[in-house]
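Annotated in Swiss-Prot:
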MUTAGEN   H162 to L  Loss of activity
BINDING   H162, H166, E262  Zn(2+) binding site
MUTAGEN   E165 to Q  Loss of activity
ACT_SITE  E165  active site, proton acceptor
MUTAGEN   H166 to L  Loss of activity
ACT_SITE  E240  active site
MUTAGEN   K256 to C  Inactive under oxidizing conditions and fully active under reducing conditions; when associated with C-937
MUTAGEN   K264 to C  Inactive under oxidizing conditions and fully active under reducing conditions; when associated with C-895
MUTAGEN   A416 to C  Little or no effect; when associated with C-700
MUTAGEN   E430 to C  Inactive under oxidizing conditions and fully active under reducing conditions; when associated with C-767
MUTAGEN   N700 to C  Little or no effect; when associated with C-416
BINDING   R705  Mg(2+) binding site
MUTAGEN   S767 to C  Inactive under oxidizing conditions and fully active under reducing conditions; when associated with C-430
MUTAGEN   Q895 to C  Inactive under oxidizing conditions and fully active under reducing conditions; when associated with C-264
Amino acid sequence: MLRTVSCLASRSSSSLFFRFFRQFPRSYMSLTSSTAALRVPSRNLRRISSPSVAGRRLLLRRGLRIPSAAVRSVNGQFSRLSVRAVATQPAPLYPDVGQDEAEKLGFEKVSEEFISECKSKAILFKHKKTGCEVMSVSNEDENKVFGVVFRTPPKDSTGIPHILEHSVLCGSRKYPVKEPFVELLKGSLHTFLNAFTYPDRTCYPVASTNTKDFYNLVDVYLDAVFFPKCVDDAHTFQQEGWHYELNDPSEDISYKGVVFNEMKGVYSQPDNILGRIAQQALSPENTYGVDSGGDPKDIPNLTFEEFKEFHRQYYHPSNARIWFYGDDDPVHRLRVLSEYLDMFEASPSPNSSKIKFQKLFSEPVRLVEKYPAGRDGDLKKKHMLCVNWLLSEKPLDLQTQLALGFLDHLMLGTPASPLRKILLESGLGEALVSSGLSDELLQPQFGIGLKGVSEENVQKVEELIMDTLKKLAEEGFDNDAVEASMNTIEFSLRENNTGSFPRGLSLMLQSISKWIYDMDPFEPLKYTEPLKALKTRIAEEGSKAVFSPLIEKLILNNSHRVTIEMQPDPEKATQEEVEEKNILEKVKAAMTEEDLAELARATEELKLKQETPDPPEALRCVPSLNLGDIPKEPTYVPTEVGDINGVKVLRHDLFTNDIIYTEVVFDIGSLKHELLPLVPLFCQSLLEMGTKDLTFVQLNQLIGRKTGGISVYPLTSSVRGKDEPCSKIIVRGKSMAGRADDLFNLMNCLLQEVQFTDQQRFKQFVSQSRARMENRLRGSGHGIAAARMDAMLNIAGWMSEQMGGLSYLEFLHTLEKKVDEDWEGISSSLEEIRRSLLARNGCIVNMTADGKSLTNVEKSVAKFLDLLPENPSGGLVTWDGRLPLRNEAIVIPTQVNYVGKAGNIYSTGYELDGSAYVISKHISNTWLWDRVRVSGGAYGGFCDFDSHSGVFSYLSYRDPNLLKTLDIYDGTGDFLRGLDVDQETLTKAIIGTIGDVDSYQLPDAKGYSSLLRHLLGVTDEERQRKREEILTTSLKDFKDFAQAIDVVRDKGVAVAVASAEDIDAANNERSNFFEVKKAL
């Protein structure tokens, strides 16, 4: 398993310019699938090691790194305008849809435009019978996207839109199985398959590069949203929403439900609590004044009748917006839709679903709230303070939106941005909270604050925010900063890099941000002219004339301001549990013996239904591909291995729209063990400290003006068949091909000229890293548990955990004090890391671009390599560290748990076979999904097999259980031995696995994946062999694998991140099963 840890200030534009989830800073976003259930929290981690879908999915499951929440996304600020130009030809493969043809299918053509920014023809249709609007976007992008979006404003915080979003995918009229969604997860080539809930709308998007597969997905989703079984089946509502659980009348009653436990996890995270309070306080008079995701205190108030009525009212074509995008036949799109839409008559639902504007306050509001905190540390230093504004009571014009997004980036977008820099350098807090512009809802919001604030400094933070904004309005911005921001934006637009996220879905979400409010859906897709006008205005009038009035009018002189102070309360989590227990005791006391017996019977009935598999004949109704639709060979990336000045160079000749992508790889093998935990901070220091001639602000601006971004991070992985791990530092950069010389000069400047002399900045890095790790513990405890188990089972896991797990958090606590006591020693250690690692010997350069650019850039690479020093040190260090094998419980203040168990199956003599990937996926999507999520009530449960190390692990996420979940893990071998799958089920599992292996990748991701395979010794021949083994997986392979994974049951280690109460209960039930560590 690859593990990467990046520094906080990564300037990688893959993280900086496209982080889709940045569009939801305050919104609630629910993800329905088992893998997606793990994507939301993981967005707060720091980096992915591969941009691929499969790699992303696998890494997120292990809680590894994706772009930092502190790294600002330009797409966040420009979500309405910065649409990526799809690198396709505009000429469609199919003829246009004529007016007569549309009329025959029941549609009228409302408007039609060629969107040059995405080289696409976009046509807006209206279904004449229902009024449903359809946007049909045609181009040659093979990654086709479909989405249906409903306006779904809740009136309370019972979570009704969220529970419905989970439930409609649990069977429908044409697909009456328990969960057709899971069947699609098992056997589709989807590049995106999910659903999510905003505060005012619910989205159901899918994507695939295979046309047959794509329309299978479309049909299942259309049938699910319009004709779901859940409105007639209370069991689905109980399973996904909430229900009373009573296994025996003598036991206590408990609440169960997937959404209920998901939201318990959400309400255990201080940052999430703050975001919800801010949104609701800013808009108390409309739907944003409640929580669409659901407050755990309110969810049990929701009735099945209200649930059904909400679907009847809002899930109607008249209230829907439908999106198609890609290279498929536009006439076929309408043909498919007409079959569904023609079944309905027009509905008044668009009137009842309209969102009313919140009127601006006449005076500011101040709130003081509590959040659940641990007992460790000085609680008086754990306050949070955030100032929030609702910026307008009317929609902003396009020019103002663009300028506001630009302003947001100038103030907060990089570590050198003035508002961000001043707040973090003030010493008043540890990290930013609620930082920046949020414009995905009807009215834009702006919020900024700090956490880790001392009680006596709370007022000072508010004063500093206001004073800094006044100063920026009065003085304006540095010209270099404005130029750097503009280059950043323009590079982002040209690059069109959405990572593993489908481009068409990015466009859909931007279009829907206006369309859902009955505004022009084309407007968010057209940025060229507004951006050109803004550049012209800045050039003619100066940036101050553009931005200062915005600060003054929308922020400083705006009385619609809500200041929120969050106070730590070590009793809050316990109090909430006691309150819930008291409610349930009263419920039970009010029941008769007959009532209790009936509840126990109903509990058993629900569990029996949940654990009874669908019959094979029912499963056959869910459309799927066959093995004949699957390519027999993997996708090969063109790779030429050569050298420049004696250094190995990998070249990948791919079309990149005149952009050069490069990675320079250095070996960690010679580093002293004691310096390893300093490596992430070393990487951050390279990017965020100045040189002899340049301040870090000047250096940051230079990177923004000349390149598309530079990042530095460590990467570790086991290597199959070897004891020593692969451990590297990777420097990634990108620029226009014509600026490659600037890129390599700046990379050299960062590596060799940055000075480790700024004690106060380094102390900030440590505090920010500690705050970020503490946030990970609360929100992504499964990642912490996985890292901890890996550290017990293999060397690479230990190295990664030292740089990004609980051990790293403990190191940061110690380091915070040491910065004041021994800064000279720390500075010296950072220099020693540089001398040990950043050298020519063992260096590898990876480049991805078109052939001409690769040739032209060689001189720049040669010059860069010539400037690298030779490493005179004495060779590689032997890495042999591991944590002691033991069951461990990490205590945090939480209402839900994260439960893991792992073991090394190679220790049993198991030899890797491609069937292992098929079997692991099948276990996750059947046994663990049914038992841990559906029956157990956890938000997520899955297994993961790291073929490099041999570690097989189980993990659960936002789980109400602990020992019960471990028992489910231990039953997996018996589940496999008792399995009797038919050929159709087996084929589906194989196809789903190939979908992961053949994940859709953009050119930079292809080049990076090829580099990773090179580093790990994975050959194309091995990839072909594994593919053949996947395609020929048999039932016998499942039975044989059962014996291998029994080692996890018999000799595995368990790690839980959980509440003190649940850990105490587990240790009482199984005599000190866990060794306990307190983390927060």
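Glycine residues also receive a Cβ, built from the backbone N, Cα and C atoms like all the rest.
Counting only residues at least six positions away in the same chain, the Cβ atoms of W242, H243, Y244, E245, G937, P960 sit under 8 Å from the Cβ of K256 (mutagenesis position). Among the listed recorded positions, namely H162, H166, K264, R705, the Cβ with the most fellow Cβ atoms inside 10 Å is that of H162.
Following the DSSP three-state reduction, the secondary structure of K256 (mutagenesis position) is strand.
Take the CB of N700 (mutagenesis position) and look out to 10 A: across all protein chains shown you find 24 other CB atoms. In sequence order, the recorded positions near S767 (mutagenesis position) (Cα within 10 Å of its Cα) are E430, drawn from E240, E430, R705. A gap of 9 Å separates the Cα atoms of E165 (mutagenesis position) and E240 (active site).
With the fewest other C-beta atoms within 10 Å around its C-beta, E430 stands out among the recorded positions E165, E240, E262, E430. Ranking the recorded positions E240, E262, R705 by the distance of their Cα atoms from the Cα of H166 (mutagenesis position) places E240 first.
For the recorded site, K264 (mutagenesis position), the DSSP three-state label reads helix.
Only K264, of the mutagenesis positions H162, K264, A416, E430, have a C-alpha within 10 angstroms of the C-alpha of Q895 (mutagenesis position).
N700 (mutagenesis position) carries a helical DSSP state (H, G or I). A straight line from the CA of A416 (mutagenesis position) to the CA of R705 (Mg(2+) binding site) spans 13 Å. A coil conformation is recorded for E430 (mutagenesis position) in the three-state DSSP classification, outside any helix or strand.
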